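Worksheet: the structure to be examined is printed underneath.
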Amino acid sequence: MEQFDGFEYSKRDLLGHGAFAIVYRGRYVDRTDVPVAIKAIAKKNISKSKNLLTKEIKILKELSSLKHENLVGLLKCTETPTHVYLVMEFCNGGDLADYLQQKTTLNEDTIQHFVVQIAHALEAINKKGIVHRDLKPQNILLCNNSRTQNPHFTDIVIKLADFGFARFLNDGVMAATLCGSPMYMAPEVIMSMQYDAKADLWSIGTILFQCLTGKAPFVAQTPPQLKAYYEKTRELRPNIPEWCSPNLRDLLLRLLKRNAKDRISFEDFFNHPFLTSPLLPSPSKRILESARSPLLANRRIITPQSSLPVPKRAGSTKLDSPTPVRRIGESPRVQRRVITPGMPSPVPGAPMQESTDFTFLPPRQESSPVKQVQVHTNVSPSLTTCKPVPVPSQRLTYQKMEERLAAARKTAVPSSSSPTGSAVSAQHQHQHQQQQEPASSPVVQRIERPDQLPRRTTLQDPNAHDIERMTMPNPTFVVCGSSTKPSPNNANRVRRSTITSPADTQDMVAADQMLSNLDPTTTTTTIPKSATTANIQGIPRGARDRSVTSPPQPTIHENEPLDNAKYQQTDVNNSPTAPTEPFIIKNQTTCSTSSTSSSVVEEEEAMSLPFASGSHLAAGFKKTPAEVPMDHGALPPALDQEIVLGEEHKQILAKLRFVAELVDTLIHVAEQKDNPLASAMASRRQLLTTGTSTTNTSSPYRRAEQLVVYVRALHMLSSALLLAQTNVANRVLHPSVAVQQVLNQLNDKYHQCLVRSQELASLGLPGQDPAMAVISAERIMYRHAIELCQAAALDELFGNPQLCSQRYQTAYMMLHTLAEQVNCDQDKTVLTRYKVAVEKRLRILERQGFVAAVNT
């Protein structure tokens, strides 16, 4: 502990430092519970600045005599042979810069509370003829009187500090010294013109603008560029958001005047209505943006069924306004618009003005992405529900099921008011729609008529290529089943389970009659789940999203039970004994056989491998022999519909599955960017491995990174859905169960990314920040792929090859995508070389049985 004149401090308790001094947290020697701030100034550093130090001490003593609540008080000044110590009161809340770093932006209640106190402090020093000349968030200290970790803003007291650049100005005297921080300097100061105390008013306006929007009103990469901007711009107009209240808008415009003579006077500033009048309710930022955005004003926002309402960002007070805010994530997924021939097209609204990083364009006239493959019932638009389209080969079966259910509900409500009763087959509706419906009634949207489907707004991305022109990686790699628990990075990357259906009506009826005789160890046939499906709440969310790929079903009312328990998949976990024979998945394969232990054998896709055409079997996979006896009355395996379809159909389906897998990875990357701890850890890893860290962990920067990733995902999804629509219209892609499932997944992911992008855009981005210019989706994808390879290499090094398979597979997929999309031949060569290196590692893992290669 260093001691002097009744005070002590430790050099480890550093609070901050400046050009001439270091500030420590100290205390009284005889009162150790009373903290103080000790500014230690080494005499060797002030040999040429003694006058500056003397002036600061004089100003601090002058202001301390006022004992003003909003000015940092000087407790004692002590000189030793080596140092000059200024002992000042300690502020336990940090400074405004730290507060803004945590909160990003402040609501107007908080801004008003802070600016009133700043005005009181400024009024006090102005009466003494003092101009601060270095007002910035770092010199505005906060005192937390509540002693709580997260105090309410009304418990925070503002104190002005650091009068090192302050000076006395007599009436009418102008200064011409260049000092202060360039971003907060008044134009007359940075242009080396004479200035007076009104320079502090400009700094106050800049600080208020930053509190409101999270960025400075005028930004340049260097001080000379900012100076040049001020010199050539005669009329400075800050871009104040529309949701700003009139009083605050007026105050900002009057503070941020280029000419000091036109700037608001101190008297008018101290008595401005924003400081003296209670705040009037102002429109929410999100409501105003919703009103002018064509996507929010003229469309129903549809959230994925599995997504939760968008939470409020941690640490942000922007949404704390008492005015009601319309949450984007609250609209139910089943709300869809029924298109009628007489309905006018929505008029496009004004484009988003605050965020220029991307623009939502109107639908293209020549083509549009396909809507989710579902029929729309002929009920009112507000009560529209979605029904799955039956597989063409199963329409007769589906119709018989509906007739049997209708006969069992003779005493129930009429089918016209029942969601289930209205879900007749697409074929049945097509036969009777002209006789039953007038020309002006809503028409049923069928997959055979893609031109009638509602059009989705398309996101254009000049850096990304269309999915149609993308080639599939050859080979693709599939991670084999393992009893090892997946790592957190791969928690949401569980492979899809096999979804099959009976081949014909006889199989379906037989399944109903023989349900009680089926052996749970050999039953694998499933169809899309209904309300009677077994509870899956215990399954992790990521596993649920990937393992159940059936299209989402509408809610079934209690008075309309469906007799489809026979289509449920028997849970292997509930089997009293594990099978002793190889676990059989119909016409499919496994990487291992089940043992007599209680471990669960994970299903693998062979005929419907992700990204594979479905006609090839992986090496080491074992196809179910046709002559295997079906014990315990089990049904013979049904023929997979994808086998009999054309090769082009299989290739397109494989490409759609590849996009779904890739978008899952992009969403995972974007969610990682939302976690400040994960970003800080990534920056730390980069510092340890390369010696330098280029990762920016600020909240606006992370939001910008999330936004570009979500926009890239939106483009890929839009392109994939457009590809599907075109090929469905040309009868190349058939509406099979697998196609419906993957299109439903793509549709859900599209709405999830769209809602999240709009949420991020509504928070605002510092568009003039030069750090934002280097953000790109390709850079983020490349960095993530390299990090996956590094983590996988460490897993191999420490003898955990079972953990690295998924990481290598994901990196292989992302490197292939980047190599397909880049335009630079040199970049493509580097990416291809890295991809080949990862492929070699996967080949080694293939020989060890951890992955299986499939030629596409």
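Cβ coordinates are placed from backbone N, Cα and C, and glycine is handled just like the others.
Taken from Swiss-Prot, the feature active site, proton acceptor applies to D134. Secondary structure from DSSP puts D134 (active site, proton acceptor) in coil.
For L15, G16, H17, G18, A19, F20, A21, I22, V23, K39, the entry in Swiss-Prot reads ATP binding site. Sequence-distant neighbours of V23 (ATP binding site) (same chain, 6+ residues apart, CB-CB distance under 8 A): L14, L15, G16, H17, A37, I38, K39, A40.
Feature annotation from Swiss-Prot assigns domain 'Protein kinase' to 9-275; the stated evidence is sequence analysis.
In the structure as shown, the Cβ atom of K39 (mutagenesis position) sits within 10 Å of 27 other Cβ atoms. DSSP assigns K39 (mutagenesis position) to a strand in the three-state reduction. Looking at Swiss-Prot, you'll find the mutagenesis K39 to M noted as follows: In KSEX9; variable effects.
Here Swiss-Prot notes a mutagenesis experiment, K39 to R, with the remark: Impairs kinase activity.
Where Swiss-Prot documents F358 to A as a mutagenesis experiment, the accompanying text is: Impairs the interaction with lgg-1.
The mutagenesis experiment F360 to A is recorded by Swiss-Prot, whose note states: Impairs the interaction with lgg-1.
In this structure, R841 (mutagenesis position) is part of a helix by DSSP. R841 to H appears in Swiss-Prot as a mutagenesis experiment; the accompanying note says: In E1120; paralyzed, egg laying defective and dumpy.
A separation of roughly 57 Å, to the nearest angstrom, links the Cα atoms of R841 (mutagenesis position) and D134 (active site, proton acceptor).
Under the three-state DSSP scheme, L15 (ATP binding site) falls in the strand class. A21 (ATP binding site) and D134 (active site, proton acceptor) have their C-alpha atoms 16 Å apart, to the nearest angstrom.
The most crowded of the recorded positions listed here (H17, R841) is R841, judged by how many other CB atoms sit within 10 Å of its own CB.
Neighbours of D134 (active site, proton acceptor), defined as other CB atoms within 10 A of its CB across all chains, total 21. Among the binding-site residues L15, A21, the residue whose Cβ has the fewest other Cβ atoms within 10 Å is L15.
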